[in-house]
Amino acid sequence: MKLNEKLYAFFSEHVEQMAEEWIETMEESDPNSLYALHNATVTEELKEQDREFYRHLNYMYVLPEKQFLEEFQEWVIELTNDQKHLDTPVQYVIREFMRNRRLYTKYFEKFAEENESAFEPGEKQKWADLIVKVFDFTIYTFVDHAEMNAKQQLNAQREMILELSSPVITLSKSTALLPLVGDIDTERAKFILENTLQACAKRRVEHLLIDLSGVVVVDTMVAHQIFKLIEALNLIGVRSTLSGIRPEIAQTAVQLGIDFSNITIKTNLAQALNYHQ
């Protein structure tokens, strides 16, 4: 039997033993971590995941390196999509990969000691270097894709927050309300424009009340975006009524040379609602 086949057979035979040792030496103080051994079911799930990790890892001895890394990468990426791994701080996952590396290296040293005569000069170091390389590859791949998943989740949450912070509320068959509150930055202004136009077109809104009384700060950019929205609404046949315009908003609008002549303006939202009843 060739050396690589012996290594594959040795590590395949010790999968259960290594997984058991990994679990037995685990110390996790964070109760919310994936690695907190709450009960027998959780423990067995983790152990099976570790067995699976070793089974995939062991193919490094019998597959061409390029093919092995491509197939192994697919498994690691699949692992990063596991919700429990996503919910666990990445430093904990890295810590366990490093513990696995130390454990795996220990078993490699054991094999090398028992089969010293099977190694050609420099061959032991070659396999030891490959083990380190594969574990480094594992950690890098996991961190890279975990970060990508985290960004996707963050973007989804941000979009949800943006949508909730600028809702188009239906008041009647043809009238709706857009209450704007808080700070408006460039990203939010762009979302408000796109979301409002889509919502009005979809609901066949003919008249939109835009209330600005909750907007904290109004600078030149914000004022420009608000009136850009009004112009865009006009192009799709939606008339706009503004309410809650504070003096600083009016001043900024005048400085920008914005034309109010085609816009209905009311002092507050109550007046705007009464106007359309």
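All positions are counted from 1 along the displayed chain.
Glycine too: its Cβ is placed from the backbone N, Cα and C atoms.
The domain 'STAS' feature in Swiss-Prot is assigned to 165-276; the stated evidence is sequence analysis. Quoted from Swiss-Prot, the note attached to the mutagenesis of Thr186 to Asp states: In absence of the other RsbR paralogs small decrease in stress response. Quoted from Swiss-Prot, the note attached to the mutagenesis of Thr186 to Ala states: In absence of the other RsbR paralogs decreased stress response. According to Swiss-Prot, the mutagenesis experiment Thr220 to Asp carries the annotation: In absence of the other RsbR paralogs small decrease in stress response. The note that Swiss-Prot attaches to the published mutagenesis Thr220 to Ala is: In absence of the other RsbR paralogs no change in stress response.
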Per DSSP, what is the residue tally for the domain 'STAS' (165-276) in helix, strand and coil?
52 helix, 27 strand, 33 coil
Whole-number Å only: compute the distance from the Cα of Thr220 (mutagenesis position) to the Cα of Thr186 (mutagenesis position).
11
Return the count of C-beta atoms lying within 10 angstroms of the C-beta of Thr220 (mutagenesis position), excluding that atom itself.
11
Under 8 Å by Cβ from Thr186 (mutagenesis position), counting only residues of that chain that are 6 or more apart:
Met221
